[in-house]
Amino acid sequence: MSQTLSFVLKTHSVRKDFVHSVKVTLARRRDLQYLYNKLARTMRAEACPSCSSYDVCPNCTSSDIPDNGSSTTSIPSWEDVTKTSTYSLLLSEDTSDELCPDDLVNVAAHIRKALSTQAHPANTEMCKEQLTSLLVMAEAMLPQRSRASIPLHQQHQAARLEWREKFFSKPLDFLLERIGVSKDILQITAIWKIILEKACYCKSYGEQWFCAAKQKLREMRTFESDTLKPLVGAFIDGLRFMTVDNPNPMGFLPKLIGLVKPLNLAMIIDNHENTLSGWVVTLTAIMELYNITECTIDVITSLVTGFYDKISKATKFFSQVKALFTGFRSEDVANSFWYMAAAILCYLITGLIPNNGRFSKIKACLSGATTLVSGIIATQKLAAMFATWNSESIVNELSARTVAISELNNPTTTSDTDSVERLLELAKILHEEIKVHTLNPIMQSYNPILRNLMSTLDGVITSCNKRKAIARKRQVPVCYILTGPPGCGKTTAAQALAKKLSDQEPSVINLDVDHHDTYTGNEVCIIDEFDSSDKVDYANFVIGMVNSAPMVLNCDMLENKGKLFTSKYIIMTSNSETPVKPSSKRAGAFYRRVTIIDVTNPLVESHKRARPGTSVPRSCYKKNFSHLSLAKRGAECWCKEYVLDPKGLQHQTIKAPPPTFLNIDSLAQTMKQDFVLKNMAFEAEDGCSEHRYGFICQQSEVETVRRLLNAIRARLNATFTVCVGPEASHSIGCTAHVLTPDEPFNGRRFIVSRCNEASLAALEGNCVQSALGVCMSNKDLTHLCHFIRGKIVNDSVRLDELPANQHVVTVNSVFDLAWALRRHLTLTGQFQAIRAAYDVLTVPDKVPAMLRHWMDETSFSDEHVVTQFVTPGGVVILESCGGARIWALGHNVIRAGGVTATPTGGCVRLVGLSAQTLPWSEIFRELFTLLGRIWSSIKVSTLVLTALGMYASRFRPKSEAKGKTKSKIGPYRGRGVALTDDEYDEWREHNANRKLDLSVEDFLMLRHRAALGADDADAVKFRSWWNSRTRPGDGFEDVTVIGKGGVKHEKIRTSTLRAVDRGYDVSFAEESGPGTKFHKNAIGSVTDVCGEHKGYCVHMGHGVYASVAHVVKGDSYFLGERIFDVKTNGEFCCFRSTKILPSAAPFFSGKPTRDPWGSPVATEWKPKAYTTTSGKIVGCFATTSTETHPGDCGLPYIDDNGRVTGLHTGSGGPKTPSAKLVVPYIHIDMKNKSVTPQKYDETKPNISYKGLVCKQLDEIRIIPKGTRLHVSPAHVDDFEECSHQPASLGSGDPRCPKSLTAIVVDSLKPYCDRVEGPPHDVLHRVQKMLIDHLSGFVPMNISSETSMLSAFHKLNHDTSCGPYLGGRKKDHMVNGEPDKQLLDLLSSKWKLATQGIALPHEYTIGLKDELRPIEKVQEGKRRMIWGCDVGVATVCAAAFKGVSDAITANHQYGPIQVGINMDSPSVEVLYQRIKSAAKVFAVDYSKWDSTQSPRVSAASIDILRYFSDRSPIVDSAANTLKSPPIAIFNGVAVKVASGLPSGMPLTSVINSLNHCMYVGCAILQSLEARQIPVTWNLFSSFDMMTYGDDGVYMFPTMFASVSDQIFGNLSAYGLKPTRVDKSVGAIESIDPESVVFLKRTITRTPNGIRGLLDRSSIIRQFFYIKGENSDDWKTPPKTIDPTSRGQQLWNACLYASQHGVEFYNKVLKLAMRAVEYEGLHLKPPSYSSALEHYNSQFNGVEARSDQINMSDVTALHCDVFEV
């Protein structure tokens, strides 16, 4: 950049053209200014976040600098700024001085003004791009704490934050691609910050982020070095080879012909065939011709693995070409040739097509290029300009990375130690990269900028080191206190002692001051008179110093913040014998950490006694400190006589040991020893290390084994180190330990079986195993001898240390280097070899640094390979085995000695007993190694022979097929046999079904024999297969098989299973049953004594079975056992059996609606006598569409709730197959004792209670009174302004005198009215459609839970236990498990459920404590709470929780939205679904729960049962939920006739399924009323979203045209559809841009698609608060939980931020008032902060613990909202 500015300012002609171009551009901008400002207001929502970097910035505000650039009170004028040294350094190449930060800020301020005001004088000297670049670099070069003074800094930060929100969730490949193509420096900075942030937290995001960050920080987009220079270099080398090295080009022609072999090549091409075998033959011949067969086979694997990586980048080329052509604008070009030449030159140098702004510069330089000479001169000027642009792009890239790293150096961003360590490593990498650029001669003019960037990174590195030190355990210092009378020489002795402990000057701390900026951190610290001040808590200060935990010193200066105490030795002095009193609570901790030295000076004491009042002479002090008496006290001696009492009671009871007298030298030595002992730590030894090898021998053989290992190391030039004993020394490779059998060792052990001096001769034969007598594989031996730990680069070379070469490669081109490196690398590492080869060839003088960077990120293979590369810059020797060592020399050195010897283990390792000690992995490894060697020797010949066989097969006679089989399925036909398409399908299907491999001829022959009626086994099986293949695709039959093993229920398929046709399906056109028997797990076969089937029976539970009399008369058996205790009532009978079926069916006296196979039943259900073949039978006449047969008697007929109401007992025969005779269910008492306790007793008489027909109970459970909702202290006077109040409290409430009992009775009365719902046939057709629709994403046969406790733990433990047990579930839990009372209740219900018996369906009734609208409070309306029995809830959770979870997990794809989080991107999916509809209807329903038809609820439960397994638990749960609910309150039990209790298990899912079927039935009836037959699945032709009673219907035009009739049908079903806002009027389509669903308004906001919570719901959060239960709700609660209340108000602020700043300011005042009056420790967030937090939580960037991912409860902390 500095070269560009110098070029512009110093070259008059160029400057004149340049300024003219700028003026023209500015004039055009002024003409378009008005239009731009007008459009900016309307397009602000979609504006680029980096708009602050352009000419007219919408984010900019007015500046204090005048338009003419004159001075202000704090900023000098533009004329004065241009005279500063900083400005001169920016425009010159002087690199001796640093840039002044203050002057840099002033320059940036004027540049900002120049960007916003065209009148500023800077616009006449520099263009917009230069001004913007200077401003960006000014921000990067300043330290982070000084950037706030730069203009536009906050706008830049805001822009980067917006980019961060847009790109944070993008994958790594997308971000890296954006860095490569983006021209926006703010966007690039934000992307770098995202990459580096995720790299710091790679534990959460993946290790690939950290690896990619390290790699990309070392890379720079230098197109000139990467592409242009190698291209030019290759051209020069080729030209030199053709001219200088080969002066006679024609002499090269014979060599070229001999190399190409054109005649052989032509013959191969002539014989080529365009078939698979032809290509194999041709390619193999070409590989043989040029002798590249082996290397081609080795390379194919690498090419295939990299193929998919290239495909993934195919779209990048298209996007770049598109951006190139769409970014151009028209230019008036006088000479297009030179114009395009300049553009091509710019691309070759910078790697980028020049943008529109730089095209104007090119045009200005080429305006006078009208001749050849002037064109060449202009091109030279442009080349210099392009080189400067290339350097500028590097500086801008480095600036962006520096800003990103410096902004991550924040405790709120990088919070843990791991992230700080990774940030430190990344900062060091970038620092090293910038340092490399400072050494580049081309970048010398940018050294001031680069040095400032390095200074910024130095600050980051220092800060990270401080943060790491704070969190790291430190060495515990040694603290000695010199006590004694004043004047004895303690301070002087402390100084002398410090010099003996360390060569550094001691640090000095004064505890009388409260900050310690003067502390230097040296090894010794002296604190003189540490206890002189009573105001200082010196005891705790000393305890903090002598500690392993880091101690942060209190410092006043900003740069010293975070300074740690790091001294190793602490010397303190004191005049007190007891610095800390023993009675102090910190005395024990203090004296445990310090050692006290009692210092006395006998000469001084005698002088003071002899001559009191005279000064002490110097003769009393000696230089060697022999005048001092140093007495070291014992541990924890608080004075000379006593030791601290461990119990802290009597401190004068334990005598101190005698002191130890020392001199100054021995004291220093003692302190050093104490420091070493104090910091010794016991560390757990690692497990078996794979790099440690132990050779176990006898003690007498240790020296011999050591000599053998050293001989092996010298013979093989190995890298391991020989150690005697388990202790290891430093080694670059493995360590070989010579051990005795008794020594412990964590490594791999090998037993030495032979060991003598004569074995040294065996090494010449290279048989290491025979020499040592150990059993080792070749791989282990190679690993021992040649493994290299890490990557090592040796810049200095000793010839005796170089390994012997295995390969010598002369590098003439980049391909030579890459091809040789492949031997050293794994498959992943081979792709990085090409990059390294480019670096080596382009910059040969930087070979060690580049190879070091490359080696750090490269994975080397485990094979030992040594290669010597002879390059133009010198010789490089690379040795690899796990790791790598590299020697880079500037001259040619060839190591003599041939090929390195490969260690082998000998041929006897698997013979005899040696194999017994090898693990199987080693044996198989040897086998695979042997197979690999065999393959390597035959792979070429195998390929050649295969190709030769294919070539020979060309001349084999072939049969031709005719017709459509020709060239179609020829490979599948036999010799001379052609199949039609149908025959081909038959052949394939027959082989697949019968698991055969018949040829075509055998299949045709078998089919022919079967058609002729052959009776052999194969022909009979074929005819059976053919008949089953021709049957319908959906035929199957359920059968009961009775055998020796018992009774089995199996499904026998009568046809092959075929795919479902999703098109026209006639099964939806009319009602039909499912084809399977209801309650099949409860149905058994009744047989006679011979086992012949007579009829069926149905299990009622506990071994009681129901059947018909003519089936069980005589000797009847069930499951091979005679039945007993037979009781009859007419034709209906019951009996007992000890054989119990796995499930039971519920019975009920009522009218059936379904026959045993699910078909509808038409009957008047009036019993009368009918004449049958078995005599007169009293039964009911019915008609169905199912044909029955003899033996079907006893099968159940059911009602809408799945209860058995009658048994099949006869039919009309072949003449009238639809006529059926059904025996009604009659109660027969078969109970020996009560089966299960229940509240509702059928035997008790009915009573009337306040208009309800009910049963009286023995106990009375009253309805809870009072409320926990109170007025907030902040709104005692104005709570009436709120639209909601706590619900009515009963008869004593002045707002509504209605009693709680009356409220419950009024709420229950609608449940007692019968609601019919949709017609039977319509309902079951829609049920089939919904099942078919859900089958697309809900799996079948979801297993039920088999563990009772596991099912119980799936429940919400904050809810009621139901009518049989008082309190909530968590009240009956101990240590997370149920107590005995709850466990007994669960066990009794679970036992019945495992037998398939339905449980009592009873609920306890309460009233919900909540806020209600004031008008509803005055009317006395409260919502009921149905408390379900905990046993029923557990059984239902076990049966259907898996199905429910499968449905809710796919809410994005289906109509049911249970489980959706309206504060997440899921709301965007809802918005897209709504927008795609032709018409949208939002519907709510009044009194939804009480208007539900039992038949619809039973159909929904059957849907859940359809997707679950067929276990008894599922039968029990389904039968229980289908039975009528019973409400229990105030000592009465009411059996309701309709409705769906709100506390029913899985109520949200069942309600949603009901909703879907209601809407489907209404649509079906509306269409068929218009003579439109519905033969398709309705749910595939429209979309809907439902959550209980909330619904949004997205109708196509056809459905919308009959919407009035649809809603009319819903009303006819008993429902009460209303508008969402409860207003009166017909339901009409709404605007899809603002749809209300789940009390949320789904709309587009400036932040994206959001679900806005109702404003009144947010505001009433601040008026009421939860507290103790009371009737006085107008009085604030006595205690307030500040945590939950603070979280509630915080979330309310976040929700309010989505409604805009005006509404948020209103909420903010309420929040501040609540904080003040309620005493909360909460600071309400500002609008921008609340908006940022909500958006972060919405996008998943910032998680919160109170997030509720379900919309049936509010996402705020408190449940005050009306749901």
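Including glycine, each Cβ sits where the backbone N, Cα and C put it.
Noted in Swiss-Prot for the protein shown:
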BINDING   Gly484, Pro485, Pro486, Gly487, Cys488, Gly489, Lys490, Thr491  ATP binding site
DOMAIN    1073-1229  domain 'Peptidase C24'
MUTAGEN   His1079 to Ala  No effect on protease activity in vitro
MUTAGEN   His1093 to Ala  No effect on protease activity in vitro
MUTAGEN   His1099 to Ala  No effect on protease activity in vitro
ACT_SITE  His1110  active site, for 3CLpro activity
ACT_SITE  Glu1131  active site, for 3CLpro activity
MUTAGEN   Cys1193 to Ala  Complete loss of protease activity in vitro
Check each residue in the chain of Cys488 (ATP binding site) that is at least six apart in sequence and keep those whose C-beta is under 8 Å from its C-beta; list them in sequence order.
Val599, Thr600, Asn601, Val604, Leu628
I need the most crowded of these binding-site residues: Gly484, Pro485, Pro486, Gly487, Gly489. Count other C-beta atoms within 10 angstroms of each C-beta and give me the top one.
Gly484
Counting all other Cβ atoms within 10 Å across every protein chain shown, which of the recorded positions His1079, His1093, His1110 scores highest?
His1079
Using all protein chains in view, find how many other C-beta atoms are within 10 Å of the C-beta of Glu1131 (active site, for 3CLpro activity).
27
Which residues of the same chain, at least 6 positions away in sequence, have a Cβ lying under 8 Å from the Cβ of Cys1193 (mutagenesis position)?
Gly1095, Tyr1096, Val1108, His1110, Val1111, Leu1207, His1208, Thr1209, Gly1210
Confidence summary for the domain 'Peptidase C24' (1073-1229), mean pLDDT rounded:
87
May I ask which residues of the same chain, at least 6 positions away in sequence, place their Cβ under 8 angstroms from the Cβ of His1099 (mutagenesis position)?
Ala1082, Ile1083, Gly1084, Tyr1105, Ile1140, Leu1141, Ser1143, Ala1144, Ala1145, Gly1396
Looking only at C-alpha atoms, tell me how far Glu1131 (active site, for 3CLpro activity) is from Gly487 (ATP binding site), rounded to the nearest Å.
122
Under 8 Å Cβ to Cβ from Thr491 (ATP binding site), same chain, six or more residues apart: give me those in sequence order, or none if nothing qualifies.
Asp528, Thr573
Using an 8 Å cut-off from the Cβ centroid of Gly484, Pro485, Pro486, Gly487, Cys488, Gly489, Lys490, Thr491, can you name the remaining same-chain residues around the ATP site, in sequence order?
Thr573, Asn575, Val599, Asn601, Val604
Spatial separation of His1079 (mutagenesis position) from Pro486 (ATP binding site) - C-alpha basis, Å:
102
How many Å separate the Cα atoms of Lys490 (ATP binding site) and His1079 (mutagenesis position)?
99
Specify the secondary structure state of Thr491 (ATP binding site) as given by DSSP, simplified to three classes.
helix
So for Lys490 (ATP binding site), how many other CB atoms are inside 10 Å of its CB?
24
Give me the CA-CA distance between Pro485 (ATP binding site) and His1079 (mutagenesis position), in Å, as a whole number.
101
State the Cα to Cα distance, in Å, between Gly487 (ATP binding site) and His1079 (mutagenesis position), rounded to an integer.
105
Measuring Cα to Cα, how many angstrom lie between Gly484 (ATP binding site) and His1079 (mutagenesis position)?
98
Separation of alpha carbons, His1093 (mutagenesis position) and Gly489 (ATP binding site) (Å):
117
